[in-house]
Amino acid sequence: MAASWSLLVTLRPLAQSPLRGRCVGCGAWAAALAPLATAPGKPFWKAYTVQTSESMTPTATSETYLKALAVCHGPLDHYDFLIKAHELKDDEHQRRVIQCLQKLHEDLKGYNIEAEGLFSKLFSRSKPPRGLYVYGDVGTGKTMVMDMFYAYVEMKRKKRVHFHGFMLDVHKRIHRLKQSLPKRKPGFMAKSYDPIAPIAEEISEEACLLCFDEFQVTDIADAMILKQLFENLFKNGVVVVATSNRPPEDLYKNGLQRANFVPFIAVLKEYCNTVQLDSGIDYRKRELPAAGKLYYLTSEADVEAVMDKLFDELAQKQNDLTRPRILKVQGRELRLNKACGTVADCTFEELCERPLGASDYLELSKNFDTIFLRNIPQFTLANRTQGRRFITLIDNFYDLKVRIICSASTPISSLFLHQHHDSELEQSRILMDDLGLSQDSAEGLSMFTGEEEIFAFQRTISRLTEMQTEQYWNEGDRTKK
């Protein structure tokens, strides 16, 4: 797999009221147990993730969690273990999804895609089980339950990846394949070539199970190839599990040329059951001990001096000198003005005003466990490009448990302002002219309403809030790994 994939390392080998709900398709019924008593002084919930890159050690979170991996036999067993240990609060909505994942876990036992080629696939008796598409609001535990499921899947050929990173990898593969084709001879028409099927075949040989976090479609280039790509993956026997903030019907809502995207929804539903996880609680915003002050307002007195002092204190613990650093990212150089060991001191301009992307932020996450990010502005539709980069940056930092110390112009809750200004309206008018769109036809498009950004901003605010907690800070300490 390409290095841009952010993979989950499986840790397991190392180490109420009678509410009922039914998963659409798999038929698994959930009967919620009475909530277990919570010990005094114990938090109801501890969010965690075991996602990391292949080259890094797993971000183990708690001794109880590791014990669960050693003694439990599936995601449902694991969930009950953590509840009894008062690491989690029993949530009937999560339990319903866990039961669906438990059923899929059992269905996957012994399943594998034959790697010998088309002939063996045609005569294989192993029919792939239906995957699962889990959707719901931010912070409800979608990523957590998928990570529990993933940790117990025993097949070797499995991948756990952020959906945005996966699509970046697909486009790179397409580009690489096209570059390898024979050049067109002068005077001859170039032969049309469809790279999607061979790319899907390539991915299928690498993974029988694909687990996607944050399944969302905002890019027209992605939208136009998804149906063909996933149709080929599914026909090759790949099983998909995905989490998303949106139901399948709302994917790429109001996007350009959405009519060409809609058939993908039917393909997704044909091969995946859908289940909603929506308890109405954002567990990332629960009351947990803060890790000191990690988020400053630029209007505060001496904020630069305070952050300088914090950097110096962390730098003293590093076996390195404070100096500029250059990281290599896919043949390019990513220059940082100030770093020391695994601590980097950056400005928003350095990381989000420049044309950087997920691969750059992933490389940062691999090299640094603590990053200072200064002078974050308030985001509106006028600076949506920088806002999207910031969202991608936080997603990568959060996935790899990078600790951040920030200064920003507004509190976290006010970082994203959904309001149109005159300059934004003028930019929209220019873009509408370039695309040949009328006012009426453009009114509902998400690229003009900012609808997709609003969904992503909600996730980012939720994650930034959790990143201020003592628990998150301790989990990001790589010196303990």
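Yeah, the Cβs are placed from backbone N, Cα and C, and that goes for glycine too.
These figures come from a predicted structure and were not determined experimentally.
The ATP binding site annotation in Swiss-Prot covers Gly136, Asp137, Val138, Gly139, Thr140, Gly141, Lys142, Thr143, Leu209, Leu210, Cys211, Phe212, Asp213, Glu214. In this view, Lys142 (ATP binding site) is surrounded by 25 other Cβ atoms within 10 Å of its Cβ, with every protein chain counted. The DSSP secondary structure for Lys142 (ATP binding site) is helix.
Other C-beta atoms found within 10 angstroms of the C-beta of Glu214 (mutagenesis position) number 21, with every protein chain shown included. Glu214 to Gln appears in Swiss-Prot as a mutagenesis experiment; the accompanying note says: Does not affect subcellular location. Fails to rescue the increased accumulation of complex IV subunits in AFG1L-deficient cell line.
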Spatial separation of Glu214 (mutagenesis position) from Lys142 (ATP binding site) - C-alpha basis, Å: 9
ATP site span - longest C-alpha distance across Gly136, Asp137, Val138, Gly139, Thr140, Gly141, Lys142, Thr143, Leu209, Leu210, Cys211, Phe212, Asp213, Glu214, in Å: 24
Assigned element (helix, strand, coil) containing Leu209 (ATP binding site), judged by DSSP: strand
Gly136 (ATP binding site): tally of other CB atoms within 10 A of its CB: 22
